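Asker: Before anything else, here's the structure in question.
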Amino acid sequence: MKLLKILSLVCLSISIGACAEHSMSRAKTSTIPQVNNSIIDQNVQALFNEISADAVFVTYDGQNIKKYGTHLDRAKTAYIPASTFKIANALIGLENHKATSTEIFKWDGKPRFFKAWDKDFTLGEAMQASTVPVYQELARRIGPSLMQSELQRIGYGNMQIGTEVDQFWLKGPLTITPIQEVKFVYDLAQGQLPFKPEVQQQVKEMLYVERRGENRLYAKSGWGMAVDPQVGWYVGFVEKADGQVVAFALNMQMKAGDDIALRKQLSLDVLDKLGVFHYL
C-alpha cells in the first residue's frame, strides 16, 4: 500500500514537472514572433519618421490588412487615384475591345507636359511612363456611359466619374481608399477580377518593375497634382517564390517640388524591412 502511494506521488511530480516545462516552452515560443514583429514595426516606422509627410503604407496578403506610417487614418480615407487608375482604365479598355495591347497610340506632334511623352506609345509603354494623354484617349474611346457602368460592375472606389470622361481620376470626383487599392491589385495578381484572364494577364505584365531572385515586383505610381493637398501613390504587389502574393499601397501627402522618386524608394525600403521584397 505504501509502495503504491510512493509511486503515485512520483508520477504526480513527473506530470506536474512536464506540464510546467510545456507551459514554459509555449510561453517562450509565443514571445519570439511578438519581439520580431515589434522590431520590424520599429524599423518600418523609422523610415516614415525620416520624411516630413503624412503617409500610410498598407499591405494585404489575401487575409490580413496591415498599416504602417505616420497617419494610419489615411488607409480608410478616399483620395483621387491619379495615375493608379491606369490599371482599371487598361482593363476596361482591353476587355471592351477599345484598344489592343500591341496598338500604337500616335503622338499628335503637340508638346506634352513631359518631353518624354512626346512620342508614340503602346498601352504598356504608356503605363510604364505614366503617359496621361494616351490613357485620356483610351477613356474617351470607352466613353462616359460604358466607363460608368464598368466602374459600378467592378466596384472601383466611389464609382463616380462626373461629366469629364478624361479627367475624373485626375481631378475627381472618382476617389478610392488605400485599402480598396490593395484589394483591387491583389485580385488582379490572383486573376480574380471580373475581366477575361488574358486581359488581366496583359495588364499585369504592363505593371512589371523588377525581379529579385525569384520574387517579382509589379507596381504603378500616381501623383494627384490637380487637388489640394496633392496626393502621391505607389500601388502594386509582390509575387514571392513560394507563390504568395502581398499587395501594397503607399499613400502620402505631396507638394510641388517633392522628389518624384520618393514614393517608389520609400515603398521599396518598407518592403525590404517587412521581408517581402529584400534588397540583394
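Using the three backbone atoms N, Cα and C, a Cβ is placed for every residue, glycine included.
Every residue here is the original one, so none of the noted swaps is modelled.
When I checked Swiss-Prot for this same protein, it listed these features:
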ACT_SITE  Ser83  active site, acyl-ester intermediate
BINDING   Ser83, Lys86, Ser130, Ser221, Trp223, Arg263  beta-lactam binding site
MUTAGEN   Ser83 to Ala  Reduces catalytic activity about 500-fold with respect to nitrocefin. Slightly reduces thermal stability
MUTAGEN   Phe113 to Tyr  Similar catalytic efficiency to wild-type with respect to penicillins, oxacillin and imipenem
MUTAGEN   Phe113 to Ala  Reduces catalytic efficiency about 30-fold with respect to oxacillin, and about 5-fold with respect to penicillins and imipenem
MUTAGEN   Phe114 to Ala  Reduces catalytic efficiency about 70-fold with respect to oxacillin, but similar catalytic efficiency to wild-type with respect to penicillins and imipenem
MUTAGEN   Phe114 to Ile  Reduces catalytic efficiency about 300-fold with respect to oxacillin, and about 30-fold with respect to penicillins and imipenem
MUTAGEN   Trp169 to Ala  Reduces catalytic activity about 5-fold with respect to nitrocefin. Reduces thermal stability
MUTAGEN   Met225 to Ala  Similar catalytic efficiency to wild-type with respect to penicillins, oxacillin and imipenem
MUTAGEN   Met225 to Thr  Reduces catalytic efficiency about 100-fold with respect to oxacillin, and about 5-fold with respect to penicillins and imipenem
Asker: With the beta-lactam site defined by Ser83, Lys86, Ser130, Ser221, Trp223, Arg263, which remaining residues of that chain have Cβ atoms positioned within 8 Å of the Cβ centroid?
Answerer: Ala82, Thr84, Lys220, Gly222, Trp233, Tyr234
Asker: Can you name the mutagenesis positions among Phe113, Phe114, Trp169, Met225 whose CA is within 10 A of the CA of Lys86 (beta-lactam binding site)?
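Answerer: Checking Cα-Cα distances against Lys86 (beta-lactam binding site), the mutagenesis positions within 10 Å turn out to be Trp169.
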Asker: Could you tell me the maximum Cα-Cα distance in Å between the residues recorded as binding beta-lactam, namely Ser83, Lys86, Ser130, Ser221, Trp223, Arg263, rounded to a whole number?
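Answerer: Taking every pair of listed residues, the largest Cα separation comes to 17 Å.
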Asker: Counting other Cβ atoms within 10 Å, pick out the least crowded of the recorded positions Phe113, Trp223.
Answerer: Phe113
Asker: Between C-alpha atoms, which of these binding-site residues comes nearest to Trp169 (mutagenesis position): Ser130, Ser221, Trp223, Arg263?
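Answerer: Going through Ser130, Ser221, Trp223, Arg263 one by one, the Cα closest to that of Trp169 (mutagenesis position) is Trp223.
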Asker: By the DSSP assignment reduced to helix, strand and coil, which category contains Trp223 (beta-lactam binding site)?
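Answerer: SS state of Trp223 (beta-lactam binding site) = strand.
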